[in-house]
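The note that Swiss-Prot attaches to the published mutagenesis Glu7 to Gly is: No effect. Monomer; when associated with G-8. Quoting Swiss-Prot on the mutagenesis of Leu8 to Gly: Monomer and homodimer. Monomer; when associated with G-7. Looking at Swiss-Prot, you'll find the mutagenesis Ile9 to Gly noted as follows: Mostly monomer. Exclusively monomer; when associated with G-8. Reduces enzyme activity 1000-fold. What Swiss-Prot lists as isopentenyl diphosphate binding site is Lys36, Arg39, His68, Arg85, and the listing cites experimental evidence. Residues or ranges marked as Mg(2+) 1 binding site by Swiss-Prot on the basis of experimental evidence: Asp75, Asp79. Summarising the annotation, Swiss-Prot assigns Mg(2+) 2 binding site to Asp75, Asp79 and lists experimental evidence as the type of evidence. Positions annotated as dimethylallyl diphosphate binding site by Swiss-Prot: Arg84, Lys169, Thr170, Gln206, Asn213, Lys223, Lys233. Here the residue is the original one, but Swiss-Prot notes a mutagenesis experiment at this spot, Tyr107 to Ala: Reduced affinity for isopentenyl diphosphate (IPP). For the published mutagenesis Phe108 to Ala, Swiss-Prot gives the following note: Reduced affinity for isopentenyl diphosphate (IPP). One mutagenesis experiment catalogued in Swiss-Prot, His139 to Ala, is accompanied by this note: Reduced affinity for isopentenyl diphosphate (IPP).
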Amino acid sequence: MEAKIDELINNDPVWSSQNESLISKPYNHILLKPGKNFRLNLIVQINRVMNLPKDQLAIVSQIVELLHNSSLLIDDIEDNAPLRRGQTTSHLIFGVPSTINTANYMYFRAMQLVSQLTTKEPLYHNLITIFNEELINLHRGQGLDIYWRDFLPEIIPTQEMYLNMVMNKTGGLFRLTLRLMEALSPSSHHGHSLVPFINLLGIIYQIRDDYLNLKDFQMSSEKGFAEDITEGKLSFPIVHALNFTKTKGQTEQHNEILRILLLRTSDKDIKLKLIQILEFDTNSLAYTKNFINQLVNMIKNDNENKYLPDLASHSDTATNLHDELLYIIDHLSEL
């Protein structure tokens with residue numbers, strides 16, 4: 001017995017592919033129905049400026065996919081979501097403890113991949129710093145979003161507070177992707193950092209998601225009808241409605257919005273009532289749609305290349321890349 005213990009403690013921990021398969025089940029479940037690959041398509045387009053070699057690009061893509069899908073596992077637990085991509089969420093199949101552990105495990109698997117991006121110590125240190133900074137930002141934003149929801153009506157965020165939260169929550173993974181690529185890029189001819197562009201893209205992405213959750217049938221089939229209301233989420237239209245009714249002194253409507261959010265209801269009729277308030281009483285859905293279009297136009301009308309890559313000396317590349325990026329933006333503005 002002592003010999004076996006001695007052998008055990010003098011070697012690395014034993015791990016098998018069978019063990020790996022077991023603890024990866026919640027993660028593999030979410031992969032059964034892939035997402036729309038928006039982030040991977042964006043990486044491919046941005047790499048037309050960054051010019052990362054294929055091996056590095058593949059690793060960055062893998063890091064992003066691991067982080068994105070793992071964050072969805074945690075999101076679904078935090079939101080008590082029944083559906084993800086039209087199928088039962090992982091935590092309802094494998095349990096909350098296993099799903100949390102798997103998601104956290106995949107975060108560290110993603111961190112482990114960073115070491116494969118370079119053998120140069122200063123660059124590796126920079127990449128790990130970027131990784132840590134943006135995961136911290138992501139959790140800060142997610143934490144605020146949850147706090148506002150779970151302790152409503154203690155804090156009713158303003159639009160500015162909401163946008164700052166999204167810069168952390170949604171912007172974190174967008175920025176992590178871009179900053180890794182910029183740090184690794186052998187090219188410098190794009191003229192300026194694309195972080196402002198990616199920040200704006202992240203804001204558009206999140207507000208559009210908030211809007212479609214209340215309006216889009218396809219999203220209803222994948223996540224459940226107006227699931228943000230069941231969650232009690234302070235999404236962009238809800239934030240506008242609460243501030244609008246408060247400013248206008250519409251106490252009855254203000255309290256009704258709060259009441260429905262606090263119900264955490266799955267009742268379709270009650271959720272439709274709140275949507276009607278947002279549609280007709282506070283005009284919050286129209287305001288949200290208009291706000292998205294304003295943000296999109298900041299990019300589409302960017303004649304000075306404040307946000308888009310500056311590729312004046314590479315006119316063919318610039319034209320094609322700008323067209324592709326504007327196509328992505330147009331897709332995000334389809335409501």
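Cβ coordinates come from backbone N, Cα and C, glycine included.
Location within the structure of each feature annotated in Swiss-Prot.
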| residue | record | DSSP class |
| --- | --- | --- |
| Leu8 | mutagenesis position | helix |
| Lys36 | isopentenyl diphosphate binding site | coil |
| His68 | isopentenyl diphosphate binding site | helix |
| Tyr107 | mutagenesis position | helix |
| Thr170 | dimethylallyl diphosphate binding site | coil |
| Gln206 | dimethylallyl diphosphate binding site | helix |
| Asn213 | dimethylallyl diphosphate binding site | helix |
| Lys223 | dimethylallyl diphosphate binding site | helix |
Greatest C-beta neighbour count within 10 angstroms, which of the mutagenesis positions Leu8, Ile9: Leu8
Winner by Cβ contact number (other Cβ atoms within 10 Å) across the recorded positions Glu7, Asp75, Asp79: Asp79
Gln206 (dimethylallyl diphosphate binding site) CB neighbourhood, other CB atoms within 10 A: 23
Cβ atoms near Tyr107 (mutagenesis position) (within 10 Å, other residues, all chains): 17
For the recorded positions His139, Lys223, the one whose C-beta sees the most other C-beta atoms within 10 angstroms: Lys223
Candidates His68, Arg84: member of the binding-site residues with the richest Cβ shell (10 Å): Arg84
Surrounding CB atoms that lie within 10 Å of the CB of Asn213 (dimethylallyl diphosphate binding site), all protein chains: 21
Most distant Cα pair in Å, residues Lys36, Arg39, His68, Arg85 binding isopentenyl diphosphate: 16
